Amino acid sequence: MASKIVMSSKTVKTSDEILCEGELEKRSDSLFQVWKKKRCVLTADRLRLFSGKTSPAKELFFHSILKVDCVEHTSKYVYFTIVTNYYKEIDFRCTVESCWNAAITMALIDFQNRRALQDFPRYRYQRSESEMPSEPGEQSALGP
């Protein structure tokens, strides 16, 4: 199954908008560490992994992902690891043509940038309040 990648130039993405859809292989945590094919859907805030038609999807939310590490390129596969905030490593591989690693990395960067922009006004407000003089006639150390 070929992956379908849809990258839009819109600055605001909804969490339901599908950015990429297709097949990805996940290495199992079992003793033999076999590669299992998963149907995957990438949105602006998560990666959904489907094992079968009836089982519910496992979701990796971007707020719990620290980074995506590209481990190895071969002629057939790209091996990469998703590292969670708790430093759990989840190994994946995809065909070179599918570019899943790049799609997930770009979506994660976009998510982190949107989150930083949302937090910026709050940070700026907290910073300006901490720099205000405590008494009306008092000047800050940086003032004239």
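Just so you know, the numbers here start at 1 and follow the chain as drawn.
Heads up, the Cβ atoms here are built off N, Cα and C, so glycines get one too.
Nothing has been swapped: the model has the original residues at all the noted spots.
Taken from Swiss-Prot, the feature domain 'PH' applies to 18-111.
There are 16 other CB atoms within 10 A of the CB of ARG27 (mutagenesis position), with all protein chains counted. Secondary structure at ARG27 (mutagenesis position), as computed by DSSP, is strand. Quoting Swiss-Prot on the mutagenesis of ARG27 to Leu: Impairs the ability to rescue growth in cdc25ts mutant yeasts.
What Swiss-Prot says about the mutagenesis result for LYS38 to Ala is this: Impairs the ability to rescue growth in cdc25ts mutant yeasts. LYS38 (mutagenesis position) has a Cβ environment of 19 other Cβ atoms inside 10 Å.
Under DSSP, ARG39 (mutagenesis position) is assigned to a strand (E or B) in the three-state scheme. The annotation that Swiss-Prot gives for the mutagenesis experiment ARG39 to Ala reads: Impairs the ability to rescue growth in cdc25ts mutant yeasts.
Across the structure, ARG39 (mutagenesis position) and ARG27 (mutagenesis position) are spaced 14 Å apart at their Cα atoms. The average per-residue pLDDT of the prediction over the domain 'PH' (18-111) is 94, rounded to a whole number. Counting every protein chain shown, the Cβ of ARG39 (mutagenesis position) has 16 other Cβ atoms within 10 Å.
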